[in-house]
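S.K.: According to Swiss-Prot, the record shows the following:
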DOMAIN    2-54  domain 'UBA'
DOMAIN    285-304  domain 'UIM'
MUTAGEN   Ser288 to Ala or Asp  No effect on interactions with CUL2 and HIF1A
MUTAGEN   Ser297 to Ala or His  Severely reduces interaction with neddylated CUL2
DOMAIN    408-485  domain 'UBX'
MUTAGEN   Pro459 to Gly  Abolishes interaction with VCP/p97
Amino acid sequence: MAAHGGSAASSALKGLIQQFTTITGASESVGKHMLEACNNNLEMAVTMFLDGGGIAEEPSTSSASVSTVRPHTEEEVRAPIPQKQEILVEPEPLFGAPKRRRPARSIFDGFRDFQTETIRQEQELRNGGAIDKKLTTLADLFRPPIDLMHKGSFETAKECGQMQNKWLMINIQNVQDFACQCLNRDVWSNEAVKNIIREHFIFWQVYHDSEEGQRYIQFYKLGDFPYVSILDPRTGQKLVEWHQLDVSSFLDQVTGFLGEHGQLDGLSSSPPKKCARSESLIDASEDSQLEAAIRASLQETHFDSTQTKQDSRSDEESESELFSGSEEFISVCGSDEEEEVENLAKSRKSPHKDLGHRKEENRRPLTEPPVRTDPGTATNHQGLPAVDSEILEMPPEKADGVVEGIDVNGPKAQLMLRYPDGKREQITLPEQAKLLALVKHVQSKGYPNERFELLTNFPRRKLSHLDYDITLQEAGLCPQETVFVQERN
């Protein structure tokens, strides 16, 4: 049985040697040697023989010679490795095995096959711009959307979005997450998606382990993949963020975004606007305090410069000027002060001015006092310019009713009233006047005490909670204060 098995193996070996010699034209001894080196694998022996140039040394009959040749033949077994390398550098990679890709050295070329792209560009030039849409390799299936991507940094992408008036769409890719690869394969390759991105967005794709990707992840606190977001290129504000997307959901989400925010053209497509915030009396108190302080300072300076002239006036003129503030100079100043009063009025322009009937109504008591004046004084009085209607004075006839029994020549309290409609009014009352006088004055302006309350901001106090019989001085409203009129809660 052993002899029969040995003869069968010998005949099989002879058959292989005969086939080897027939294919290669080598001698039987060379064929036997190559088959022994390749463990009787005819295909490998023929390949190794041809790779070696078709030349093989005759094996020696001595055992020592065989032992020296065998290590050499063992090295020859490694010959197929260059064959694999040869496929990797095949000049036509579309017909070879996929290439082992080099590490990404750029923020956008992690999956790019530059050689394939060069061939594609040459084909496009030869075909007059036509693109071969047949995907022949796995690399083509998962290739990034090179034609859509902005090839630059995050900052250059924002600048490009500002110049082209387009939103900035960010795609962070994680090569370890297959869902991210599916975005390249399914979503970014869709023609409808490409069209809407080209029209409205600057598309910036970056890999999570790149320098730019790490910086973006650290700043915008990214946690889940796949990741797609839309930013305002002018401010860098993240407007929306999506994770699980297919073609239909992407188109729905983007359509909804554009319907809400529009195009970035500065008109209907302006970025998400800040909520229009109604002007609050308390929020504006700091500005009003500053204005009141400046106005009071100007009035005090002006009062000192004209006190000498006022002393020479008649008693009747003095009585008509007891409650005058910033406008007392309108009724008594000559032409020397007209320019200064006019400049002061022009410098206090406000967006809330009411130049209608109320302006004339509030100015009337000041322009028609029952006083005796000489012709020169009357001329000056009638020729004075109009003053800001928002800085008003309590008319003397009204003041007489609320300050009976009080020394009207004593110290005054200058109050700036801020109404809910944005209008301002400055009044002057004696320090010993009751708080009730102020409440009645506000009621006369159409703000009843049942619905509206008075308060100050620094310190914050609700005057409506105080005793109305206390004086303005006791209420802490002297020498000047800003009082806000607001609706009760």
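Just so you know, the numbers here start at 1 and follow the chain as drawn.
Glycine residues also receive a Cβ, built from the backbone N, Cα and C atoms like all the rest.
Are these features on the surface or tucked inside, and what are their neighbours?
M.R.: All protein chains considered, the CB of Ser288 (mutagenesis position) has 16 other CB atoms within 10 Å.
Cβ neighbours of Ser297 (mutagenesis position) (same chain, under 8 Å, six or more residues apart in sequence): none.
The domain 'UBX' (408-485) scores a mean pLDDT of 87 in the predicted structure.
DSSP classifies Pro459 (mutagenesis position) as coil under the three-state reduction. Listed in sequence order, there are no same-chain residues at least 6 apart in sequence whose CB falls under 8 Å from the CB of Pro459 (mutagenesis position).
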S.K.: Based on DSSP, tally up the residues of the domain 'UBA' (2-54) by helix, strand and coil.
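M.R.: Across the domain 'UBA' (2-54), the residues distribute as 43 helix, 0 strand, 10 coil.
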S.K.: Of the residues in the domain 'UBX' (408-485), how many are helix, strand and coil by DSSP?
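M.R.: Taking each residue of the domain 'UBX' (408-485) in turn, the totals are 13 helix, 31 strand, 34 coil.
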